[in-house]
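> Quick one: the structure is below, and I'll ask about it shortly.
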Amino acid sequence: MAALTLLSSRLRLCASAYRSGGAWSQGCAGYFSTSTRRHTKFYTDAVEAVKDIPNGATVLVGGFGLCGIPENLIGALLKTGVKELTAVSNNAGVDNFGLGLLLQSKQIKRMISSYVGENAEFERQYLAGELEVELTPQGTLAERIRAGGAGVPAFYTSTGYGTLVQEGGSPIKYNKDGSIAIASKPREVREFNGQHFILEEAIRGDFALVKAWKADQAGNVTFRKSARNFNLPMCKAAETTVVEVEEIVDIGSFAPEDIHIPKIYVHRLVKGEKYEKRIERLSVRKEEDVKTRSGKLGDNVRERIIKRAALEFEDGMYANLGIGIPLLASNFISPNMTVHLQSENGILGLGPYPLQNEVDADLINAGKETVTVLPGASYFSSDESFAMIRGGHVNLTMLGAMQVSKYGDLANWMIPGKLVKGMGGAMDLVSSAKTKVVVTMEHSAKGNAHKIMEKCTLPLTGKQCVNRIITEKAVFDVDSKKGLTLIELWEGLTVDDIKKSTGCDFAVSPKLIPMQQVTT
């Protein structure tokens with residue numbers, strides 16, 4: 001008992017010395033390492049915190065879109081002028097903010113990311129051969145970073161099997177004439193329990209630039225709402241992690257169970273001088289807004305698809321919805337039904353768009369739109385989000401497509417040499433055999449070009465992954481061996497009409513019915 005009392009007394013003395021900034025006492029040293037390498041170093045100037053990042057370094061940069069990006073640390077890199085960086089980030093912000101600023105200043109040599117998005121300069125530099133881009137599925141990117149922080153050198157995943165990710169040949173760098181200068185390498189493939197998986201290697205950075213909400217004087221960190229995204233796994237996956245925060249508080253301000261990142265991962269801390277917290281897509285609703293259900297059913301193509309897609313929801317279901325038609329279909333979920341909407345940037349329990357006075361830059365969906373959450377919602381990191389997705393815990397994923405093949409192959413992420421948006425989280429979303437994959441799209445492309453075809457001509461997002469196709473003309477069930485079966489047909493159209501506008505053959509269900517629409 002006397003020994004325990006002595007230990008307790010010395011622990012209190014050590015904690016007191018730590019809070020006051022004093023040195024550890026000799027008594028403390030008898031119980032704890034005196035190595036200063038474990039102590040978080042605090043900075044008052046962001047430039048000082050990053051000035052030793054050398055040319056050619058690999059830098060992990062947190063954030064999703066513009067949400068949770070380390071604004072001050074990115075600005076500091078602009079001032080240091082460091083060049084030839086390999087930047088690992090989900091995307092590259094926008095043209096004039098976030099990592100887009102470092103692209104404009106030509107400080108980045110290679111991007112490892114999942115999504116080009118709406119950053120026109122990013123896309124221009126890539127297609128012009130000025131920038132190397134290693135496009136990586138979003139969930140795979142998150143897991144590669146997580147593995148790097150956990151000391152796992154590589155892992156197997158079903159994401160990307162049967163695509164350019166597995167086969168190799170995806171352009172990393174173009175020549176000036178549009179030919180491929182550097183192509184991705186093939187991945188090793190193994191089979192487990194009848195399913196194919198590819199080998200992905202972990203990512204570790206020389207430095208990680210992370211944005212958090214608050215830190216205490218010990219270096220423990222917390223995040224706010226959906227701003228944790230890639231920040232959390234990146235914190236653990238670099239030789240030197242630099243965290244910028246909005247506020248530094250006293251030790252003891254956080255309950256231990258409320259700490260998101262323990263101090264062991266945080267090497268440097270700086271309080272951000274100022275924050276713009278720009279919003280990429282401001283989406284709001286008005287007080288009087290109600291679900292848009294006016295007009296005759298099916299009076300336009302888009303509405304027709306939306307109102308059929310809404311019938312895919314079931315009570316208690318967990319669903320991930322792509323931007324556009326899939327997300328709009330959620331407006332028609334029955335009030336007698338509960339559907340839990342998951343967003344891959346780290347939200348479970350998405351709600352409607354906010355009122356103007358509810359807008360929060362730290363709360364966005366995967367489409368970078370401002371959102372709200374419903375009671376019972378939760379926030380988590382990107383690696384946790386894709387554990388839900390890849391692990392088959394999400395019942396339904398609904399997304400758009402450029403092309404779908406007869407046997408359920410999906411293409412929706414690039415047109416080589418012309419359009420490069422990146423795969424984002426789509427490859428992960430369609431990778432689990434436990435998740436129903438529903439494609440919503442217009443039946444034909446411009447010029448009546450086929451989108452439903454014998455074989456996709458564009459690079460695949462997933463192989464034999466689609467279970468159902470919903471267009472303005474028809475609904476097909478998809479079997480990976482037997483092909484398509486027409487199960488619903490829009491009123492006024494015939495089977496021959498569908499044959500003319502479809503680029504492959506299909507069976508017709510003996511129970512063919514008129515195309516259904518959600519009731520209003």
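Positions of Cβ are set from backbone N, Cα and C atoms, glycine also.
What Swiss-Prot records for this protein is below:
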MUTAGEN   C67 to S  Decreases KM for acetoacetate and acetoacetyl-CoA 2-fold. Increases KM for succinate 2-fold. Decreases KM for succinyl-CoA nearly 4-fold. Strongly reduces catalytic activity
MUTAGEN   C67 to A  Decreases KM for acetoacetyl-CoA 3-fold. No effect on KM for acetoacetate, succinyl-CoA and succinate
MUTAGEN   C235 to S  Similar specific activity to wild-type
ACT_SITE  E344  active site, 5-glutamyl coenzyme A thioester intermediate
> Near C235 (mutagenesis position), how many other Cβ atoms are within 10 Å of its Cβ?
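So the Cβ neighbour count for C235 (mutagenesis position) comes to 28.
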> Measuring Cα to Cα, tell me the gap between the residue listed as 'active site, 5-glutamyl coenzyme A thioester intermediate' and C67 (mutagenesis position) in whole angstrom.
13
> Quick one: pull the CA-CA distance for C67 (mutagenesis position) versus C235 (mutagenesis position), whole Å only.
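About 16 Å separates the two Cα atoms.
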